[in-house]
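Asks: Once you've had a glance at the structure underneath, I'll fire off some questions.
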Amino acid sequence: MNKTAIALLALLASSASLAATPWQKITQPVPGSAQSIGSFSNGCIVGADTLPIQSEHYQVMRTDQRRYFGHPDLVMFIQRLSSQVSNLGMGTVLIGDMGMPAGGRFNGGHASHQTGLDVDIFLQLPKTRWTSAQLLRPQALDLVSRDGKHVVSTLWKPEIFSLIKLAAQDKDVTRIFVNPAIKQQLCLDAGTDRDWLRKVRPWFQHRAHMHVRLRCPADSLECEDQPLPPSGDGCGAELQSWFEPPKPGTTKPEKKTPPPLPPSCQALLDEHVI
């Protein structure tokens with residue numbers, strides 16, 4: 001097979017992988033009382049709220065992607081956190097992806113963010129508000145060294161520590177995903193007040209942002225919560241295991257076929273997508 005044919009096949013495969021999912025055809029929230037349905041990586045939402053684009057405390061990035069929808073609890077969390085940050089004079093909170101109008105699967109970039117309870121927040125707090133052009137094409141600030149073993153000391157700021165801690169202390173937050181090197185730095189900086197560290201979980205990538213996840217709302221009866229994180233601050237052997245080389249013979253897990261949708265989410269698709 002010649003190179004042109006190989007390139008064409010690669011392009012077609014790439015295009016297929018980025019093909020729009022049915023959820024992207026739903027352009028407005030589904031009317032009804034707010035209900036997060038299913039799990040974070042296989043679910044949907046009825047009655048999502050739209051995060052107001054204009055705020056003196058935060059700015060929303062990539063608004064052209066229209067990923068600023070979520071459960072009312074998520075919208076209130078963002079407003080609550082950004083107000084705290086502003087009152088402390090720390091800067092402007094930069095909001096990344098939340099979810100789509102009815103939640104559901106993205107065509108790439110996220111496995112979760114499906115039930116309106118997840119949000120990505122940049123780990124930088126500009127003192128000067130970003131321009132429209134900067135918000136549409138945001139420049140992420142990679143806080144982790146090339147070898148992945150520690151944060152870049154010249155980029156790590158006390159304000160970023162405080163931002164993550166404030167988010168983790170929020171009553172509605174159940175998990176915050178950050179790079180292992182960032183978790184390690186939080187462990188070093190935390191001092192004796194360490195209870196909140198339990199919620200901060202090391203995960204792949206997440207070098208420039210934190211992924212905040214809320215607990216299932218009490219009245220979302222079909223929402224599936226994760227088990228609570230292990231007890232303790234998570235700064236011991238589990239964290240160190242992230243820095244160890246992979247064991248010989250370790251291979252990447254095969255990509256799994258997505259599980260069936262929860263019945264309520266399938267019914268929502270059947271009703272709202274032609």
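Backbone N, Cα and C atoms are what each Cβ position is placed from, and that goes for glycine too.
At each noted position, the model has the original residue.
Copied straight from Swiss-Prot:
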type: BINDING; residues: His110, His113, Asp120, His211; note: Zn(2+) 1 binding site
type: MUTAGEN; residues: His113 to Ala; note: Strongly reduces enzyme activity
type: MUTAGEN; residues: Asp120 to Ala; note: Strongly reduces enzyme activity
type: BINDING; residues: Asp147, His150; note: Zn(2+) 2 binding site
type: MUTAGEN; residues: His209 to Ala; note: Strongly reduces enzyme activity
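Could you place the listed features in the three-dimensional structure?
Replies: In three-state terms derived from DSSP, His113 (mutagenesis position) belongs to neither a helical nor a strand segment and is classed as coil. Around the Cβ of His113 (mutagenesis position), the same chain contributes Phe40, Arg67, Asp97, Met98, Gly99, Gly103, Phe106, each under 8 angstroms and 6 or more positions distant in sequence.
In the shown protein chains, 21 other C-beta atoms lie within 10 A of the C-beta of Asp120 (mutagenesis position).
Here His150 (Zn(2+) 2 binding site) comes close to Val144, Ala181, Gln184, Gln185: these same-chain residues lie at least six apart in sequence, with C-beta atoms under 8 angstroms from its C-beta.
Within 10 Å of the C-beta atom of His209 (mutagenesis position) sit 25 other C-beta atoms, taking all shown protein chains into account.
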Asks: Would you mind reading off the Cα separation of His211 (Zn(2+) 1 binding site) from Asp120 (mutagenesis position), to the nearest angstrom?
Replies: 4
Asks: Fill in the CA-CA distance, Asp120 (mutagenesis position) to Asp147 (Zn(2+) 2 binding site), as an integer in Å.
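Replies: Taking the Cα atoms only, Asp120 (mutagenesis position) lies 24 Å from Asp147 (Zn(2+) 2 binding site).
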Asks: Please identify, from the binding-site residues His110, Asp147, His211, the residue with the sparsest Cβ neighbourhood, meaning fewest other Cβ atoms within 10 angstroms.
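Replies: Among the binding-site residues His110, Asp147, His211, the sparsest Cβ neighbourhood within 10 Å belongs to Asp147.
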Asks: Sorry to bug you, but what's the C-alpha spacing from His209 (mutagenesis position) to Asp147 (Zn(2+) 2 binding site), rounded to the closest Å?
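Replies: Between the Cα atoms of Asp147 (Zn(2+) 2 binding site) and His209 (mutagenesis position), the distance comes to 18 Å.
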